[in-house]
Amino acid sequence: MSAPTNLEQVLAAGGNTVEMLRNSQIGAYVYPVVAPEFSNWRTEQWAWRNSAVLFDQTHHMVDLYIRGKDALKLLSDTMINSPKGWEPNKAKQYVPVTPYGHVIGDGIIFYLAEEEFVYVGRAPAANWLMYHAQTGGYNVDIVHDDRSPSRPMGKPVQRISWRFQIQGPKAWDVIEKLHGGTLEKLKFFNMAEMNIAGMKIRTLRHGMAGAPGLEIWGPYETQEKARNAILEAGKEFGLIPVGSRAYPSNTLESGWIPSPLPAIYTGDKLKAYREWLPANSYEASGAIGGSFVSSNIEDYYVNPYEIGYGPFVKFDHDFIGRDALEAIDPATQRKKVTLAWNGDDMAKIYASLFDTEADAHYKFFDLPLANYANTNADAVLDAAGNVVGMSMFTGYSYNEKRALSLATIDHEIPVGTELTVLWGEENGGTRKTTVEPHKQMAVRAVVSPVPYSVTARETYEGGWRKAAVTA
């Protein structure tokens, strides 16, 4: 029997899809190339709240360059977001859904110029765009610049563009020093230009750490020149670079769930897409980790309302999945929250590592990011032991002195309710390479606002953050 060549064949050969993904051998999700730490992850987390940081986003995301007279139509047809009023020098958080209304992924779309866009984000939404560009009769050209290898093994790495963010309460001081004068603070997700070391650099008003800042990018060959200039200008303001260890944990404070399971494994309307996706695609090799267990892969799917993307849904245009979303009552859907994990229970998890007489310790909780799969799914339980939600992104904030997770829970559960998160996997753990033999623990966790950071809740200008759960 020949080896599978596409996702549909992988699924047919793999038996139960949940079992296949929960036992994937892909390993941990890696943020490649960037050094794990430049100082230490605690100081780096502290700096994005108290001084300024340089995030290096050059290597861990797919860049998809989309050009042509149908480029805007391709995006409009595949996104829940409204295309009305979208024009060059504005960006959107692009969210596509399946014909059944479930989220595929998300990313940022930069409207660079007439008929010219770039998507930046994880693979699932990029793959969806490429599929429709190739099969939908659109007059577009696509350049796919894949993320850097997770383990380059000493080989040179090349991208089309470098991508940084300058963030933190003193970020604008750094930015204006670099620029050589006052720089207008544009509205959220608006684009402009600034000067860095004699170069004209494009900018996006953005923030990931709960304070206004800029995302900036340029040709890859100018990366070192730009980076050195930023670090030099930032010295007097306490700016430090953030490594790949701390970087992904910033979303625990700002409230974005980066990795919902792409909801494409079932449904006749998606069969052609599964046949298009190669056997080594993100979707075919990705891993699910956590205590939530169902034999039905669809129980891991989420719709936009469940992870805070309700404000993006606009029925002012035709798009894939519109009919399914129109049939949903948003008020009855699960809602995104932060769960603040109990400190005493966390101490118990770590104490178990030093218990020489126990048969097994609790699942290791890595710091600052505790996820151990591409897609994370821990069961959230109420006092009666009923599953009332799914915890989807987990780690520790040195700024808050808390273990936190981003979750979607039943809509009627108010902020302040104590629930439990079942930490670890059943029966000693699955066969994933990231899972050691362990036992499970029910960790108390209080339903809390999202974003958890007060700064993020009060200063963000865009999208779902203004519709944050606060009560």
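In case you wondered, yes, glycine gets a Cβ from its N, Cα and C as well.
Just the original residues are modelled here, none of the noted substitutions.
Quoted from Swiss-Prot, the note attached to the mutagenesis of TYR29 to Ala states: Almost loss of activity on vanillate. Within its own chain, TYR29 (mutagenesis position) has SER259, ASN371, ALA373, ASN374 as residues 6 or more apart in sequence whose C-beta sits under 8 angstroms from its own. DSSP assigns TYR29 (mutagenesis position) to coil, not to a helix or a strand.
Quoting Swiss-Prot on the mutagenesis of TYR31 to Ala: Almost loss or loss of activity on vanillate. The Cβ of TYR31 (mutagenesis position) has 22 neighbouring Cβ atoms from other residues within 10 Å, across all protein chains displayed.
Taken from Swiss-Prot, the feature substrate binding site covers TYR31, HIS60, ARG122, TYR247, PRO248, SER249, ASN250, and the record attributes it to experimental evidence. Packing around ARG122 (mutagenesis position) is summarised by its Cβ count: 21 other Cβ atoms lie within 10 angstroms of its Cβ, all protein chains included.
The secondary structure of TRP256 ((6S)-5,6,7,8-tetrahydrofolate binding site), as reduced to three states from DSSP, is coil rather than helix or strand. What Swiss-Prot records for GLN57, GLN93, VAL120, GLN165, GLU215, TRP256 is (6S)-5,6,7,8-tetrahydrofolate binding site.
Among the sequence features in Swiss-Prot, the mutagenesis site HIS60 to Ala is noted as follows: Almost loss or loss of activity on vanillate. The Cβ neighbour count for HIS60 (mutagenesis position), using a 10 Å radius and every protein chain shown, is 21.
Annotation of the published mutagenesis MET61 to Ala in Swiss-Prot: Almost loss of activity on vanillate; the original residue is retained in the structure shown. Within the same chain, the residues at least 6 positions away from MET61 (mutagenesis position) whose Cβ sits under 8 Å from its Cβ are GLY107, VAL120, GLY121, ARG122, ARG147, ARG163, listed in sequence order. In the three-state DSSP assignment, the secondary structure recorded for MET61 (mutagenesis position) is coil.
Looking at Swiss-Prot, you'll find the mutagenesis VAL62 to Ala noted as follows: No change in activity on vanillate. The Cβ of VAL62 (mutagenesis position) lies under 8 Å from the Cβ of GLY107, TYR119, VAL120, GLY121, ARG122, ALA123, ALA126, HIS144, ASP145, ASP146, ARG147, each of which sits 6+ residues away along the same chain.
ARG122 to Ala appears in Swiss-Prot as a published mutagenesis result, with the remark: Strong decrease in activity on vanillate. Loss of activity on vanillate; when associated with A-147.
Under its mutagenesis annotations, Swiss-Prot gives ARG147 to Ala the following note: Loss of activity on vanillate; when associated with A-122.
Under the heading of mutagenesis, Swiss-Prot lists TYR247 to Phe and annotates it as follows: Loss of activity on vanillate. Under DSSP, TYR247 (mutagenesis position) is assigned to a helix (H, G or I) in the three-state scheme.
Restricting the recorded positions TYR31, GLN165, GLU215 to those with a CA within 10 Å of the CA of PRO248 (substrate binding site) leaves TYR31, listed by sequence position. Among the recorded positions TYR247, TRP256, the residue whose Cβ has the fewest other Cβ atoms within 10 Å is TRP256.
Of TYR31, HIS60, GLN165, GLU215, all annotated as recorded positions, the residue with the shortest Cα distance to SER249 (substrate binding site) is TYR31. Proximity of GLU215 ((6S)-5,6,7,8-tetrahydrofolate binding site) to non-local residues of its own chain (separation of 6 or more, Cβ distance below 8 Å) is seen for GLN57, ARG163, PHE164, GLN165, THR203, LEU204, HIS206, given in sequence order. Among the record's (6S)-5,6,7,8-tetrahydrofolate binders, GLN57, GLN93, VAL120, GLN165, GLU215, TRP256, no two C-alpha atoms are more than 17 Å apart, and one pair sits at exactly that spread.
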